[in-house]
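According to Swiss-Prot, the protein has these features:
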BINDING   Ser12, Gly13, Asn14, Asp33, Asp60, Val61, Asn87, Ile188, Glu189, Thr190, Pro191, Met192  NAD(+) binding site
MUTAGEN   Ser142 to Ala  Retains weak activity. 120-fold decrease in kcat
MUTAGEN   Ser142 to Cys  Loss of activity
BINDING   Arg152, Trp195, Arg196  2-oxopropyl-coenzyme M binding site
MUTAGEN   Tyr155 to Glu or Phe  Loss of activity
ACT_SITE  Tyr155  active site, proton acceptor
MUTAGEN   Lys159 to Ala  Loss of activity
MUTAGEN   Arg203 to Ala  Slight decrease in catalytic efficiency
MUTAGEN   Arg209 to Ala  Does not affect catalytic efficiency
Amino acid sequence: MSRVAIVTGASSGNGLAIATRFLARGDRVAALDLSAETLEETARTHWHAYADKVLRVRADVADEGDVNAAIAATMEQFGAIDVLVNNAGITGNSEAGVLHTTPVEQFDKVMAVNVRGIFLGCRAVLPHMLLQGAGVIVNIASVASLVAFPGRSAYTTSKGAVLQLTKSVAVDYAGSGIRCNAVCPGMIETPMTQWRLDQPELRDQVLARIPQKEIGTAAQVADAVMFLAGEDATYVNGAALVMDGAYTAI
């Protein structure tokens, strides 16, 4: 059955893989991204075969007005919202360091995108899902939701909050036919991580900490999302699907 999915941060990396996977199975997608130009380029290079099934919406996920307008546009275009994938996120300044050297502005920015953005997305779609009596929300968290990343206090804090928000939504709406789960990826090769993985020494350092000795792919993240959004996961609710090559198992 064809569904309507909203994917934030849809123009590259994990978001692109997720949105494309929905489209490939015949679903309609509202693709949200901060840059209208990047969305247009992505549509031209990756989604030309699905032109009638994609709604491109420029939106800042941390802006309530943008998010509400994007949800309204999706309802107007497609008439339903079956799945929300809160994928948009930022890591923050890699030089921010430990907590006492992290600028307040940097902390606020990371929390605004990574936590407020998911809160606003959930808040905007839930009334529609309640009316439908069904819906699925998948939040892209991180292994940093489970273990602290050294020198990344803002990012680690934000991803911990994402996991707790996921559980809160699951508990509050489980009786209404709505499921909410999180995907917790480890190191995934995307444009966001490419600067590190392109440096052989840093790549080796990353691989040394992963028992499986592999870097994950955006396609694998999309696999996890499709499982949680699908009929094989109807009793999975409030869960964290960890995909990290056993990184957090040691």
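Along the chain as shown, residues are numbered 1 onward.
Using the three backbone atoms N, Cα and C, a Cβ is placed for every residue, glycine included.
What Swiss-Prot annotates, mapped onto the structure for a quick look.
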residue	record	Cβ neighbours (10 Å)
Asn14	NAD(+) binding site	29
Asp60	NAD(+) binding site	18
Ser142	mutagenesis position	28
Arg152	2-oxopropyl-coenzyme M binding site	23
Tyr155	mutagenesis position	26
Lys159	mutagenesis position	27
Glu189	NAD(+) binding site	18
Trp195	2-oxopropyl-coenzyme M binding site	10
Arg196	2-oxopropyl-coenzyme M binding site	15
Arg203	mutagenesis position	16
In the chain carrying Asn87 (NAD(+) binding site), residues 6 or more apart in sequence that have Cβ under 8 angstroms from it: Val7, Thr8, Gly9, Ala10, Asn14, Gly15, Ile18, Ile140
Greatest inter-residue Cα distance in Å for the 2-oxopropyl-coenzyme M-binding set Arg152, Trp195, Arg196: 17
All-chain count of other Cβ atoms within 10 Å of Arg209 (mutagenesis position): 13
In the chain carrying Ser12 (NAD(+) binding site), residues 6 or more apart in sequence that have Cβ under 8 angstroms from it: Thr38, Thr42, Thr190, Pro191
Distance in Å spanning the most remote Cα pair of Ser12, Gly13, Asn14, Asp33, Asp60, Val61, Asn87, Ile188, Glu189, Thr190, Pro191, Met192, given for NAD(+): 24
C-alpha spacing of Ser142 (mutagenesis position) relative to Arg209 (mutagenesis position), in angstrom: 16
Distance from Trp195 (2-oxopropyl-coenzyme M binding site) back to Arg203 (mutagenesis position), taken between C-alpha atoms, in Å: 10
Neighbour count (Cβ, 10 Å) for Pro191 (NAD(+) binding site): 11
Per DSSP, three-state class assigned to Arg152 (2-oxopropyl-coenzyme M binding site): strand
